[in-house]
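Student: Supplied in structure tokens, the structure appears directly below.
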Amino acid sequence: MKPYVLKFQEIRPHSEALVGGKGMNLGACSNIEGVHVPAGFCLTTEAYKRTLAENNEFTQLLQRLSSLKTSDMDAIREISETIRTLIQHTQIPSEIASYMDATLLDVGGYEMPFAVRSSATAEDLPHASFAGQHDTYLNIIGKDALLQHISMCWASLFTERAIIYRIQNQFDHRKVQLAVVIQQMISPEASGILFTADPITSNRKSLSIDASFGLGEALVSGLVSADSYTVRENTITNKIIATKKLAIYSLKEGGTETRILEKSQQTKQTLTDQQIIQLAKLGRKIEAYFGKPQDIEWCLAEGAFYIVQSRPITTLYPIPEVNEPGNRVYISVAHQQMMTDAMKPLGLSFYLMTTPATMYTAGGRLFVDITQSLSAKVSRDMMVNSLGQSDPLIKDALLTVINKKGFLPPLPTEENPSHATVSGKPPVRSIPDSSSVFELVRNSENSIKHLKQSIETKSGSDLFDFIVEDLEELKRVLFNPTSIDAIMAGMDASAWLNEHIYQWLGEKNVADKLSESAPNNITSQMGLELLDVADVIRPYPAVRAYLEQTKNPDFMNELATLEGGAETKKALEDYLQKYGMRCAGEIDLTKTRWIENPLTLIPLILSNIKNFDSGASMHKFAQGEKEAFHKEQEILRRLQELPDGEQKAMETKEKIDILRHFIGYREYPKYGMINRYFIYKLALLRAGEQLVKDGILQEQEDIYFLYFEELREVVRTGQVDYELINVRKRDFATFEKLTPPRILTSDGEMINGEYKRENLPKDAILGLPVSSGTVEGRARVILDMEKADLEDGDILVTAYTDPSWTPAFVSIKGLVTEVGGLMTHGAVIAREYGLPAVVGVENATTIIKDGQQIRINGTEGYIEILD
């Protein structure tokens with residue numbers, strides 16, 4: 001017999017598909033000792049399906065909905081209204097009504113007032129915060145009224161808002177069903193919401209309570225302001241008493257009314273201090289039962305607290321699991337690497353196996369525990385100053401943690417002996433020989449060539465042994481002392497030039513102009529060479545027309561039928577042979593590479609054809625060289641006019657030569673690493689394909705949700721835990737929606753820092769200046785490079801840019817990113833291309849709207865919206 005009705009105490013764990021998120025959580029709360037839940041039951045999804053199962057019109061309407069996009073508003077509106085009317089006029093089968101009759105007798109009978117709440121299978125789940133998307137009805141009395149409101153709850157599954165939300169979150173309308181919670185109404189003196197973690201800072205030790213008089217609907221619907229109480233370790237740390245002009249109360253005959261409160265009550269504290277602590281303890285008990293922070297709806301009646309809902313807080317950033325005592329401080333690796341997307345487990349594995357630093361995972365990102373470095377003055381000062389140079393927001397976030405009273409242990413009165421020899425100054429590095437860049441590149445290319453040949457013969461467990469060995473070769477290449485010296489030589493020369501030329505001539509960031517068209521930069525070459533691909537295609541209108549409309553991932557093979565198709569295919573293949581291992585978010589080995597989906601490059605190629613004349617790559621590079629040379633001559637001439645000018649000019653010339661020789665090499669080690677990652681990926685996908693053939697894996701790309709050693713064990717044993725893979729897929733869907741903080745504490749507090757600058761234009765949007773100059777233009781807010789339809793002279797506004805974005809830089813005249821630092825990829829390439837750039841602009845992609853006219857000041861570090 002199918003369970004159409006379940007009392008709360010009868011609901012078992014993992015029953016989302018039967019009772020929805022709300023129903024399952026109420027069932028769990030009903031089983032917690034000392035927690036009062038108003039009596040009630042759940043009309044299950046089986047009742048929903050039974051009522052509508054044989055309705056052909058309903059089935060056809062669902063089929064129509066499944067093909068719609070969020071842009072199809074007229075169709076959504078029409079189908080929404082039709083479905084809701086249909087459901088409300090469909091009679092609930094008598095057998096379901098009979099089960100309800102019997103259950104209602106146990107929870108008070110039809111004469112009792114009830115709350116009728118929808119409980120969707122896609123609502124209140126850990127990976128999708130659907131709260132408030134479906135309807136709730138209060139103080140419903142009588143059988144007919146209950147049945148009517150049950151149908152109205154079912155119909156609320158198909159409001160326009162709910163339909164659009166499902167489309168956005170890729171939920172299948174045909175698979176989402178609705179259960180209905182029917183619960184005794186409490187007529188409370190007060191009600192509200194309790195968060196067992198601070199919803200603003202994510203601090204897990206701070207508990208937040210919102211409270212107002214009457215029913216909670218006034219608070220949830222935004223009709224009234226609420227008192228706000230903060231509790232930490234059973235101590236009230238903050239109280240804000242709101243003016244509560246209104247409250248909603250139940251009516252005896254059913255329904256609710258809104259009342260204006262007496263003046264004396266409007267400013268009265270809703271809960272006493274004793275009640276606040278009592279409720280906080282109750283919240284901690286519920287949190288402990290579920291094992292994660294909770295968003296709890298509560299009400300107070302006759303001196304007792306009742307819980308009417310509890311759901312996980314879906315917006316909190318996870319905390320790294322570190323078995324170390326005391327308070328800890330973690331710094332985001334994502335912000336240093338300019339890639340803040342969530343990574344899949346296999347991608348995390350390879351980065352962890354590549355880096356010598358100890359890192360921890362949280363929310364699909366990597367963090368480093370810097371607590372020890374902050375516990376001694378010398379290492380603390382070095383960290384704050386070095387990181388602060390490249391990213392002032394991280395510096396401010398670190399200072400915020402350091403200044404948190406009692407969070408970090410006090411500095412020792414005498415320095416730790418292990419730090420005694422540290423001067424606080426960066427070590428003096430030797431400048432490599434001028435031929436070293438050529439040798440480093442050649443050695444890396446030879447090493448990659450050997451890897452490609454050797455890995456082809458490896459399979460099974462031997463493949464994993466081979467990859468582990470080759471990762472040591474990768475680390476040898478990446479952390480070669482000569483390579484590091486070459487990178488630092490360019491960076492040190494840049495810093496020296498900026499500091500001394502500002503001191504001597506009063507000119508800021510002169511290294512930006514001097515870096516334009518520097519040689520040996522594999523990433524800027526990548527952008528310019530895509531212009532050469534555009535030159536090959538430009539004379540062939542049939543190819544251009546085909547590329548403008550094709551969505552076929554196999555388009556390369558179709559080119560052969562077109563005039564110029566063979567030439568186009570060869571140009572693309574040559575480009576992909578050199579750069580095809582790159583993509584957005586490329587440090588995650590699991591990301592789709594350009595060579596795996598060449599369609600990604602087509603919008604940029606078409607933009608290049610539209611925006612540039614033939615030969616633009618040579619012209620742009622030569623123009624950059626010319627401007628850098630003229631700036632060099634100007635600086636040297638002005639220096640020679642100063643006291644001791646010949647000496648200053650000689651020193652400056654030496655630094656300019658070092659800058660131009662070495663600054664481009666900085667991009668090469670990552671290019672080599674990504675090359676290797678792609679070779680590993682292809683080999684592991686072959687292993688995944690074999691696992692699918694052997695019936696062990698369902699899909700080849702399921703390997704992405706296993707860590708390297710786990711995948712190695714699956715290959716060795718032929719056994720896999722699919723529940724683990726499915727959990728990680730759900731977790732990843734959650735992690736994708738989270739924004740990682742720059743600094744995270746062991747309390748879960750997210751600290752992102754603030755800019756502290758004065759004398760800027762009113763309403764200026766602050767960021768970090770990384771490439772000098774001021775420019776005005778149309779903002780193009782682009783989050784996906786595949787949609788980069790850029791016009792010559794646009795200003796690119798995006799979340800971050802890694803090397804894969806470089807081809808877009810040839811079309812733009814300015815850059816704004818949410819993440820970045822002085823020496824991160826976007827900054828380096830912007831300087832080489834001569835583009836004014838401001839990075840580290842918090843929420844830039846939401847504050848700035850696509851198409852707005854903006855002005856960016858890459859010298860002072862701010863943006864102005866002009867319209």
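From the backbone N, Cα and C atoms, a Cβ is placed for every residue, glycine too.
Although substitutions are noted, the structure shown does not include any of them.
Listed in Swiss-Prot is the mutagenesis experiment Lys22 to Ala, annotated as follows: Loss of activity. For Lys22, Arg117, Gly132, Thr136, Gln183, Glu297, Gln309, Arg311, the entry in Swiss-Prot reads ATP binding site. Val333 to Trp appears in Swiss-Prot as a published mutagenesis result, with the remark: Almost abolishes RIF-phosphorylation activity. Under the heading rifampicin binding site, Swiss-Prot lists Gln336, Tyr351, citing experimental evidence as support. One mutagenesis experiment catalogued in Swiss-Prot, Tyr351 to Phe, is accompanied by this note: Does not affect activity. Listed in Swiss-Prot is the mutagenesis experiment Val368 to Thr, annotated as follows: 4-fold decrease in RIF resistance. 10-fold increase in the catalytic efficiency for ATP. In Swiss-Prot, a mutagenesis experiment is listed as Gly527 to Tyr, annotated with the note Almost abolishes RIF-phosphorylation activity. Increases the ATP-binding affinity. Quoting Swiss-Prot on the mutagenesis of Arg666 to Ala: Loss of RIF-phosphorylation activity. Among the sequence features in Swiss-Prot, the mutagenesis site Glu667 to Ala is noted as follows: Loss of RIF-phosphorylation activity. In Swiss-Prot, the entry for mutagenesis Lys670 to Ala states: Loss of RIF-phosphorylation activity. The structure shown retains the original residue. The active site, tele-phosphohistidine intermediate feature in Swiss-Prot is assigned to His825.
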Student: If one measures from the C-alpha of Arg117 (ATP binding site) to the C-alpha of His825 (active site, tele-phosphohistidine intermediate), what distance in angstrom results, rounded to a whole number?
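Tutor: Taking the Cα atoms only, Arg117 (ATP binding site) lies 51 Å from His825 (active site, tele-phosphohistidine intermediate).
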Student: Round to a whole number and give the Cα-to-Cα distance in Å for the pair Arg666 (mutagenesis position) and His825 (active site, tele-phosphohistidine intermediate).
Tutor: 9
Student: Can you give me the Cα-Cα distance between Lys22 (mutagenesis position) and Gln309 (ATP binding site) in Å, rounded to a whole number?
Tutor: 7
Student: At the Cα level, what's the spacing in Å between Thr136 (ATP binding site) and Val333 (mutagenesis position), rounded?
Tutor: 43
Student: Using the alpha carbons only, what distance in Å do you get between Val368 (mutagenesis position) and Gln336 (rifampicin binding site) once rounded?
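Tutor: With the alpha carbons as reference points, the distance is 11 Å.
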Student: Counting other Cβ atoms within 10 Å of each Cβ, which of the recorded positions Lys22, Arg311 scores lowest?
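Tutor: Sparsest of the recorded positions Lys22, Arg311 by Cβ contacts within 10 Å: Arg311.
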Student: Considering the recorded positions Glu297, Glu667, which residue's Cβ sits among the greatest number of other Cβ atoms within 10 Å?
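Tutor: Answer by Cβ density within 10 Å: Glu667.
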Student: Quick one: of the mutagenesis positions Tyr351, Gly527, Glu667, which has its CA closest to the CA of Gln183 (ATP binding site)?
Tutor: Tyr351
Student: If one measures from the C-alpha of Glu297 (ATP binding site) to the C-alpha of His825 (active site, tele-phosphohistidine intermediate), what distance in angstrom results, rounded to a whole number?
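Tutor: Roughly 46 Å, rounded to the nearest whole number.
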Student: List the same-chain residues at least 6 positions away in sequence whose Cβ sits under 8 Å from the Cβ of Tyr351 (mutagenesis position), in sequence order, or say none.
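Tutor: In sequence order, Val333, Met343, Met359, Leu366, Ile587, Asp588 meet the Cβ cut-off.
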Student: At the Cα level, what's the spacing in Å between Arg311 (ATP binding site) and His825 (active site, tele-phosphohistidine intermediate), rounded?
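Tutor: Distance (Cα to Cα, whole Å): 41 Å.
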Student: Using C-alpha atoms only, work out the spacing between Gly527 (mutagenesis position) and Glu667 (mutagenesis position) and round it to an integer in Å.
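Tutor: That comes out at 13 Å between the alpha carbons.
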Student: Among the mutagenesis positions Val333, Val368, point out the residue whose Cβ has the most other Cβ atoms within 10 Å, with all shown protein chains included in the count.
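Tutor: Per the Cβ count, the most surrounded site is Val333.
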